[in-house]
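Notes for the one structure printed next.
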Amino acid sequence: MGKIKIGINGFGRIGRLVARVALQSEDVELVAVNDPFITTDYMTYMFKYDTVHGQWKHSDIKIKDSKTLLLGEKPVTVFGIRNPDEIPWAEAGAEYVVESTGVFTDKEKAAAHLKGGAKKVVISAPSKDAPMFVCGVNEDKYTSDIDIVSNASCTTNCLAPLAKVIHDNFGIIEGLMTTVHAITATQKTVDGPSSKDWRGGRAASFNIIPSSTGAAKAVGKVLPDLNGKLTGMSFRVPTVDVSVVDLTVRIEKAASYDAIKSAIKSASEGKLKGIIGYVEEDLVSTDFVGDSRSSIFDAKAGIALNDNFVKLVAWYDNEWGYSNRVIDLIRHMAKTQ
C-alpha cells in the first residue's frame, strides 16, 4: 500500500497538530491544507511555533509561493476557500480529508468535501449524525462503505477505552464522569459575551468554569452496552493543555482496587498498548504534554470506597493524543478499503 494522502480543512489547534503527526509518519503524506482565514506565510509561522508543543524541528518549512508550502522538499498545496464543496482536493491528490474547522460537523456539511474529490472525511469533533469511532474501542465496526466518520471528542477518547476495560472485566452498572479540562480556543481571555453559555463567557485564565460535556453520553454510542449508564460534566480550568478524567462507577463484579489496577495495566501492555497508559509515579498535568496515548490511568490517584464502588483517574493530552488518534483512525480506514 502506498502512502495515505491526506488534506486538512481548518488549520487551528487540531489541524496544525494533525499536520505535525502526519509529517512524522512514514505511511501518511500531507498533500493539502485549506484555511480561508490565514495567509500562507502566517500558516508557516503558526505551524512552526507552538506555545505548548514547542518549535517544529523535524524538517525545514518554507514558502514556495502563495499556494505552496515546502516541508523539507515536499510540496503541500495551500487553499484559501470558504465553501468546502469548492475545495479541489482531488487536484492535490488528497483522498482523506480531516475536517477540523469545528463548523462542518454533521454528515451533510462534511459531505461537501466529497464533491471536490475527497474519498473519505474524518470530522475531528463529535457529530450529531456521523458514525463515531474511537480507536481501541469500536474501530472494528467501521466498514469501507462509510465515507464520513467522526473521531468523537478528546474526552470520549480518554473515557471510552477506560470504560471498556472496566466493563469487559467487571461490568459497569452506572457511572458519573467529571473532566477537569484545559482551556480551549472557544473560551474567552477576559469576560465577554456568550449568550448560550453564560459561565463559558467568563475569563478562562482566571476561573474554574463548570461546563457541560457530551463525552460520557457519547461513550454509549461507541459502546452500546453502556448506553444510558454514563453521564458527566466538565470543569474548565486555567491550564493550556492536558486534561484529566475522573470516572466514578458502580461495578457488578466485586473487585479490589488492586484487581482493577491489574486489569488496566494488563490492557495497557496488551491489546490497548499505545491507547491506554498506566502510571504509578507521582505525576502532574504537565508531565503528560506530548503524550500520544488516549488515556493514561493514574494508579495512585484513584480510590475505592468498597469492592463495588470506585473512582478512577486518567490523564490525556487533549491536543496531541487526540491528533494522533485522528491519524490512527485514517490508517484503520485505509486498511479496511
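The chain as shown is numbered from 1 upward.
Glycine residues also receive a Cβ, built from the backbone N, Cα and C atoms like all the rest.
None of the noted substitutions appears here; every position holds its original residue.
Per Swiss-Prot, active site, nucleophile is recorded for C154. Within its own chain, C154 (active site, nucleophile) has S243, Y316, N318, E319, G321, Y322 as residues 6 or more apart in sequence whose C-beta sits under 8 angstroms from its own.
Taken from Swiss-Prot, the feature NAD(+) binding site covers R13, I14, D35, R82, N318. Taken residue by residue with DSSP, R13 (NAD(+) binding site) is part of a helix.
Summarising the annotation, Swiss-Prot assigns D-glyceraldehyde 3-phosphate binding site to S153, C154, T155, T184, T213, G214, R236. In the three-state DSSP reading, T184 (D-glyceraldehyde 3-phosphate binding site) counts as coil.
Neighbour count (other Cβ atoms within 10 Å of the Cβ, all protein chains): 12 for F37 (mutagenesis position). Swiss-Prot documents F37 to L as a published mutagenesis change and attaches the note 9-fold decrease in affinity toward NAD. More than 1000-fold decrease in catalytic efficiency.
Listed in Swiss-Prot is the mutagenesis experiment F37 to G or T, annotated as follows: 7-fold decrease in affinity toward NAD. More than 500-fold decrease in catalytic efficiency. In the three-state DSSP reading, F37 (mutagenesis position) counts as coil.
Cβ proximity to the D-glyceraldehyde 3-phosphate site centre (mean Cβ of S153, C154, T155, T184, T213, G214, R236, cutoff 8 Å) flags the following additional same-chain residues: T179, H181, A215, S234, S243, N318.
Around the Cβ of I14 (NAD(+) binding site), the same chain contributes S100, S124, E319, Y322, S323, V326, each under 8 angstroms and 6 or more positions distant in sequence. Between the CA atoms of T155 (D-glyceraldehyde 3-phosphate binding site) and R82 (NAD(+) binding site) there is a gap of 29 Å, rounded to the nearest whole number.
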